[in-house]
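In what follows, a single structure is set out as structure tokens and then discussed.
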Amino acid sequence: MESAEPAGQARAAATKLSEAVGAALQEPRRQRRLVLVIVCVALLLDNMLYMVIVPIVPDYIAHMRGGGEGPTRTPEVWEPTLPLPTPANASAYTANTSASPTAAWPAGSALRPRYPTESEDVKIGVLFASKAILQLLVNPLSGPFIDRMSYDVPLLIGLGVMFASTVLFAFAEDYATLFAARSLQGLGSAFADTSGIAMIADKYPEEPERSRALGVALAFISFGSLVAPPFGGILYEFAGKRVPFLVLAAVSLFDALLLLAVAKPFSAAARARANLPVGTPIHRLMLDPYIAVVAGALTTCNIPLAFLEPTIATWMKHTMAASEWEMGMAWLPAFVPHVLGVYLTVRLAARYPHLQWLYGALGLAVIGASSCIVPACRSFAPLVVSLCGLCFGIALVDTALLPTLAFLVDVRHVSVYGSVYAIADISYSVAYALGPIVAGHIVHSLGFEQLSLGMGLANLLYAPVLLLLRNVGLLTRSRSERDVLLDEPPQGLYDAVRLRERPVSGQDGEPRSPPGPFDACEDDYNYYYTRS
């Protein structure tokens with residue numbers, strides 16, 4: 001009996017704790033914050049999986065070559081070709097073919113990728129670009145799917161696909177499997193990234209809170225791109241290739257379970273919430289001139305990042321005789337100005353929300369100036385300053401224009417955000433699909449200086465285009481046709497007849513029949529019209 005009492009008390013305590021947690025999960029403000037945490041973790045995972053292979057894949061492909069049909073070299077000496085990631089948006093990496101092997105790597109060098117042969121260089125470039133390419137192809141389909149299914153189910157699908165991709169990475173034994181895993185990640189990102197950002201825009205409809213929430217999401221993207229390569233390199237060195245991917249797979253599974261607990265995407269209430277208004281088709285959104293201007297700015301601002309990353313390490317070695325440590329550390333300090341840019345834009349947007357276009361234009365100008373300054377740097381410190389300016393400008397553009405897309409949908413279309421953020425994801429994917437494949441060829445044919453100056457000039461020329469958005473803040477929120485019709489008084493031969501409210505089971509004790517297929521639609525209307 002004495003032993004039964006503590007067991008009963010433990011069960012009672014567990015029941016009370018479960019009820020308290022359940023009540024907390026259903027409280028609207030806490031639920032909204034938990035949704036933000038879930039989305040931020042999903043974005044963090046996507047970027048960590050994107051970057052964690054940077055120190056692993058070149059060495060892994062070289063290991064495959066050593067045991068396969070490819071040529072072998074003795075001693076095993078390579079140069080680093082994939083720089084450490086930038087703290088801005090998820091980026092693509094590729095090796096550069098112009099360097100030659102020099103000194104042997106010291107022990108414990110898994111944090112720095114080995115230099116592959118020329119044929120492997122092409123393989124790595126295609127491998128890194130495959131994610132963005134598939135994401136680019138899937139987004140025109142995932143956007144309308146998200147509009148139709150609401151946001152939680154596509155986010156759950158994206159997390160599930162990312163989990164499968166991560167596990168496939170862990171057990172990949174050949175290039176074809178690596179390519180399949182990388183492409184599968186692009187499929188998951190097309191659902192998880194787009195639905196996650198759209199969910200934030202939907203949960204935070206008011207502008208100051210929306211900008212702040214999207215800024216937090218961008219900070220998680222930045223942190224994920226920064227921490228993933230050292231995370232992957234350390235675990236790869238001391239625990240093996242599979243461990244970093246299995247850790248990320250476990251976090252992805254936990255995030256999916258948390259989403260199931262918080263959003264309950266398959267419950268009856270979730271199905272009722274999913275009965276959203278019909279969203280504007282994605283092709284019509286693409287033809288909206290304001291949305292087209294924003295999408296062009298997002299692509300333009302990310303081109304310098306996507307094109308400099310695969311090429312700047314070799315340029316540093318040839319221009320300033322940079323050491324391996326300097327090449328690896330070049331992007332690391334840029335994390336601070338990127339987060340600072342996000343914070344500054346959020347604060348300014350809260351105080352002057354009608355000047356979002358100006359913050360984006362200033363960001364493009366900073367990116368253009370920084371990109372033009374890069375070729376003039378002849379030492380490590382000025383180069384770091386210019387790269388910090390580049391990431392600061394990208395933070396200004398992203399933080400200012402992502403909320404602007406949601407606002408444009410609110411005031412000019414239907415407030416359903418899947419398709420518009422699919423357009424934003426397409427804008428990013430264009431830059432990162434081209435960067436790993438064509439950046440090296442441009443450098444070899446035209447030169448690094450011409451590449452940097454061209455990208456800087458493109459950003460400087462695009463900055464005045466954002467003047468077209470200067471009147472966006474003066475627009476008023478539109479109302480859907482359904483809302484207008486419901487608010488109009490009956491006219492002519494029609495009288496308004498109020499529907500009898502039906503009792504709900506559990507509220508008055510009376511049973512009710514099972515809901516029919518059209519009950520959710522009927523509940524949306526308070527009145528119907530009938531001929532008098």
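Here the Cβ of each residue, glycine as well, is placed from N, Cα and C on the backbone.
Other Cβ atoms within 10 Å of the Cβ of Glu309 (mutagenesis position) number 27 in total over all chains. For the recorded site, Glu309 (mutagenesis position), the DSSP three-state label reads coil. The annotation that Swiss-Prot gives for the mutagenesis experiment Glu309 to Asp reads: Has normal transporter activity. Retains the transporter activity; when associated with E-398.
Looking at Swiss-Prot, the entry for mutagenesis of Glu309 to Gln says: Has normal transporter activity. Loss of activity; when associated with N-398.
As a published mutagenesis entry, Glu309 to Ala or Lys appears in Swiss-Prot alongside the note: Loss of activity.
Asp398 (mutagenesis position) is surrounded by 30 other CB atoms, counting those within 10 A of its CB over all protein chains shown. Under mutagenesis, Swiss-Prot gives Asp398 to Asn with this note: Loss of activity.
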Give the distance between the Cα atoms of Asp398 (mutagenesis position) and Glu309 (mutagenesis position), rounded to the nearest whole Å. 19
